[in-house]
Amino acid sequence: MQRSIATVSLSGTLPEKLEAIAAAGFDGVEIFENDLLYYAGSPRQVRQMCADLGIAITLFQPFRDFEGCRRDRLQKNLDRAERKFDLMQELGTDLVLVCSNVQADALGDEQLLVDDLRLLGEHAGKRGLRIGYEALAWGRHVNTYQQVWNLVRQADHPALGVILDSFHTLSLKGDPSAIRDIPGDKIFFVQMADAPILAMDVLEWSRHFRCFPGQGEMDMAGFLAPILATGYRGPLSLEIFNDGFRAAPTRQNAADGLRSLLYLEEQTRLRLEQENTPIEPGVLFSPPPASAYDGVEFLEFAVDEAVGARLGNWLKRLGFAEAGKHRSKEVQLLRQGDINIVLNAEPYSFGHNFFEAHGPSLCATALRVKDQQAALKRATAFRGQPFRGLVGPNECEVPAVRAPDGSLLYLVEQGTAGHTLYDTDFSLDNNATATGGLRRIDHMALALPAESLDSWVLFYKSLFDFAADDEVVLPDPYGLVKSRALRSQCGTLRLPLNISENRNTAIAHALSSYRGSGVHHIAFDCDDIFREVARAKLAGVPLLEIPLNYYDDLAARFDFDDEFLSELAYYNVLYDRDAQGGELFHVYTEPFEERFFFEIIQRKAGYAGYGAANVAVRLAAMAKARSGAARKPVL
């Protein structure tokens, strides 16, 4: 299908937008009238610019408030339409979007609306042009696609057809299944926009909160599937009104837009297959299926020699063993349970460059996959950027792709005993024994600039087939934190993404420390939280101190005896229980050099959350720790 995007979806000048659209790989573009009005060149120059860039002008928009206008305005509106037709012919497009009338004095008589639309179609048809009629969700008399099709069907003019917009239907909780009743050749154009589910005025919702398919919470595939079932094979276009998009980097946002269409096509193809609705091969994007995942293979920290020594000491106090050194690089391996941590201090390497840019930080995460080549092919099909580092003789070459912040995601197949990447690349100490009982990485949390959250969500959903939980808002003493968790389909990889638009929150401090986004929190799973915390305290791990008032509140909320509450308080263990009786015990370290911190976690009886009930007290405790005012519990 022809992939298109409206110029209003991107920031920048019209030439910048068109260049970004072409660079991203779109086939076409909707020219939004304001972009043309603010451009100093002529419509013919815009037409030539698009031709030079290899993109077609799929549509000109919008033409407003025509049908049902007061009768004394009808001729003026027809004159206005003729001027727009002149402009369209200069642009070289034959289709204009006419949106339903929103004027308070618009007339609603059905036959009058039919006659007006037929008249407009006649004027357009004489010039070889077409009218696409679209229902605005806030239209005065017409606000659903069913009404649009009813009017278009009665007008019965070959130059008049339907334009379908996902937001205008789904925002009103409309049922798209009846789209199947519209002949495919009468659907002239399709616009797609996702959005978070919000309880607000639909006009404000549309103007400020639309996003690319896959970034929001609407059923995009459920809307597109019945359209394709009609036989429609025309353009599939993005029309996004979003405050953040208006300020986002143009090329990066355009690339996200194309990725979102590819993701939507895949999801729609899968939906149609589930519904046993045949569709010819090649119509929709068909990438390699997502690989199965099995957690994190290793984490790689960018350090220098001094920081590596300090972080290594921290990890050893947490129970990690120094398991080996790289055969040819300044890289150290630490292990505990199924957790592998690499400290990369190699000069003139990717890790070194990352350290220079961000300081001590997580520069790479290795995902354990069933088929690394299939996973890499899928990632590159979704326009992921592959990475190849320097590989020494007899060393294992591990494929990787860049994350949106420039860090790396390695794709690692689990080798057999004696034939893993650790065996080939490291001189292993077979006598090294971890002193702790941490088992695996439970989850990792990222601090992101607010404007980048949607891009990260789409990246993981498309390249790796992750699912996204609903967004939650969490209280920090100095503002609000918004969090949206991603997880692999198998549940072994979990990535809460955190943003804050306030300058003094913990997330804001992390962004300042990293000079950009980064992992600020890593959680390790264990079988016995009290044993692990007792050992960590004895080893001198600096644990985050929790106010005693928190435990008084626990006593009020849960039926705990005094001895158990005292144990929780002594070890600074936080507690939560879900509606099904699942339990969470977790404790936090203080941040390593004011950057990232670790969490020790124990889940019981199927608890699957992240302890949202404890976020406020944890963030308050971290704020006090930053100011040096933390209070130790006294029993």
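In case you wondered, yes, glycine gets a Cβ from its N, Cα and C as well.
If you look up Swiss-Prot, you'll see E134, D165, Q191, E239 marked as divalent metal cation binding site. When secondary structure is read from DSSP and collapsed to three states, Q191 (divalent metal cation binding site) falls in the strand class.
The Mg(2+) binding site annotation in Swiss-Prot covers H443, H521, E599 and is backed by experimental evidence. Residues near H521 (Mg(2+) binding site) in space but far in sequence (CB under 8 A, at least 6 apart, same chain), listed by position: M444, A445, F596, F597, F598, E599. Secondary structure at H521 (Mg(2+) binding site), taken from DSSP and collapsed to helix, strand or coil, is strand.
For 295-414, the entry in Swiss-Prot reads domain 'VOC 1', with the evidence type sequence analysis.
For the domain 'VOC 2' (440-590), the model's average pLDDT works out to 96. What Swiss-Prot lists as domain 'VOC 2' is 440-590, and the listing cites sequence analysis.
Spatially close to H168 (mutagenesis position) yet at least six residues away along the chain are E134, A135, L136, A137, N143, Y145, S206, judged by Cβ distances under 8 angstroms. One mutagenesis experiment catalogued in Swiss-Prot, H168 to A, is accompanied by this note: 21-fold decrease in turnover rate.
Under its mutagenesis entries, Swiss-Prot includes S206 to A with the note: 10-fold decrease in the affinity for dehydroshikimate without significantly altering the turnover rate.
Under the three-state DSSP scheme, H168 (mutagenesis position) falls in the helix class. Within 8 A of the CB centroid of the divalent metal cation site residues E134, D165, Q191, E239, the other residues of that chain are L97, I163, L164, S166, F167, H168, F189, V190, M192, A193, S237. Annotated pair H443 (Mg(2+) binding site) and E239 (divalent metal cation binding site), C-alpha to C-alpha distance, rounded: 35 Å. Apart from H443, H521, E599, the Mg(2+) site neighbourhood in this chain, defined by C-beta within 8 angstroms of the site C-beta centre, holds D442, M444, A445, P496, I522, A523, F598, I601, Y610.
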